[in-house]
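These features come from Swiss-Prot:
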- 68-73, THR222, 288-289, 325-329, 400-404: ATP binding site (BINDING)
- SER144, TYR145, THR161, LYS162, ASN196, ASP197, ASN225, GLU252, GLU283: substrate binding site (BINDING)
- 3-445: domain 'Hexokinase' (DOMAIN)
- ASN196 to Ser: Decreased affinity for D-glucose (MUTAGEN)
Amino acid sequence: MEANFQQAVKKLVNDFEYPTESLREAVKEFDELRQKGLQKNGEVLAMAPAFISTLPTGAETGDFLALDFGGTNLRVCWIQLLGDGKYEMKHSKSVLPRECVRNESVKPIIDFMSDHVELFIKEHFPSKFGCPEEEYLPMGFTFSYPANQVSITESYLLRWTKGLNIPEAINKDFAQFLTEGFKARNLPIRIEAVINDTVGTLVTRAYTSKESDTFMGIIFGTGTNGAYVEQMNQIPKLAGKCTGDHMLINMEWGATDFSCLHSTRYDLLLDHDTPNAGRQIFEKRVGGMYLGELFRRALFHLIKVYNFNEGIFPPSITDAWSLETSVLSRMMVERSAENVRNVLSTFKFRFRSDEEALYLWDAAHAIGRRAARMSAVPIASLYLSTGRAGKKSDVGVDGSLVEHYPHFVDMLREALRELIGDNEKLISIGIAKDGSGIGAALCALQAVKEKKGLA
């Protein structure tokens, strides 16, 4: 029976393998999708303009609120930009309640967000209540969901991702809902900029890094997405609508589905059971929200078909989303039977041998490795197709996978070398810590400057 189990795991590992040639095809396909998205709206890659035309230099100063609405948490921040790439920050963080983020009505989540902002203002800026509008606190709002952005302050939600489902908000300006929530509480706040977290990561990396050639910002967290700097003359859909030589573009690449990359049985089962089945396929291969669930479904299959754990299903394994990606992160610290047993001890598995434990490590590793290899595709595609080949280039990244998943960036770089050869050495990849907060403040500063004619 153990021999059959070993063969089953080997097949699973093979199913999650993407060879170099498949990745090269994906690089070409990604660029074709990018070009279509720059031509017109409504394409697979949204290629949404951020209405930010320049990157910060590191010299920027100012005090701003930032509100970060991500896939798991809500953060309210007060940020002081000190210049020289430095900043100070105060913040509070709250977990998004399930009853608010899966609700027909938008009111519960707006009430939740507005109430937390009110508590933050009462704690840190009580004297601001009742001040004239010209003294309101400027805020940058990070809204990390696919949206049609029509100005620096207007962003219309296209669809929910990361497990959220609030139908009333679809095709609506979410920031306007927030503004109404603030007004109902007489909060002294003015939203100056609405950005995506990838744009925040990009501008934060440009602000804090000593590198002068930052061109991408990428999120590898609950979901995945990227932003980059594009030349205005390469964006036909903005012809005559914007000034300046460049535009920051939020790509919304989580929606990509490469025809050249196959889906495993576990991918198909996972996708079927998500609120947005058939969509965000790339994100469901790479996002931290999904890797643990893919592993859980693999374990379920091994128990059911190959009698792993004596065919017994621990209650924690039968529930969807019960195995988080942090479990895989802990497993990847060391390939040893002892480590696997310790990490999976809460699931009460009965291992027949140390080898069986190592087989599970191999299965988990294959899922994470595929995610890292797929993550190299957009980087390689943009590097090759935007005139940067042969040049030093800097990429800012943020999110739980690059921070906490062992060797994720190493595996990404391995695939990058396969795709662009020695050029991989010219690409620096660095953490843009607090990109969603600092980036929102930087974009709010840019918006205020433009409003005053100072940009």
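Each residue, glycine too, has its Cβ placed from N, Cα and C.
Don't look for the substitutions in this one, it keeps the originals.
Looking only at Cα atoms, LEU328 (ATP binding site) sits nearest to GLU283 among the recorded positions SER144, THR161, ASN196, ASN225, GLU283. The residues near the substrate site, meaning same-chain residues not in SER144, TYR145, THR161, LYS162, ASN196, ASP197, ASN225, GLU252, GLU283 whose C-beta sits within 8 angstroms of the mean position of the site's C-beta atoms, are GLY71, PRO146, THR198, ILE219, GLY223, GLY254, in sequence order. Among the binding-site residues THR161, ASN225, GLU283, none has a Cα sitting within 10 Å of the Cα of ASP68 (ATP binding site). Between the alpha carbons (Cα) of THR222 (ATP binding site) and ASN196 (mutagenesis position) lies a span of roughly 14 Å. For HIS404 (ATP binding site), the nearest neighbour among the recorded positions THR161, ASN196, ASN225, judged by Cα separation, is ASN225.
The binding-site residues near ASN196 (mutagenesis position), taking a 10 angstroms Cα-Cα threshold over the set GLY71, SER144, THR161, GLU283, LEU401, are SER144. Comment: substrate site residues SER144, TYR145, THR161, LYS162, ASN196, ASP197, ASN225, GLU252, GLU283; largest CA to CA distance 16 Å, whole number. A Cα-Cα distance of 8 Å separates THR161 (substrate binding site) from GLY71 (ATP binding site).
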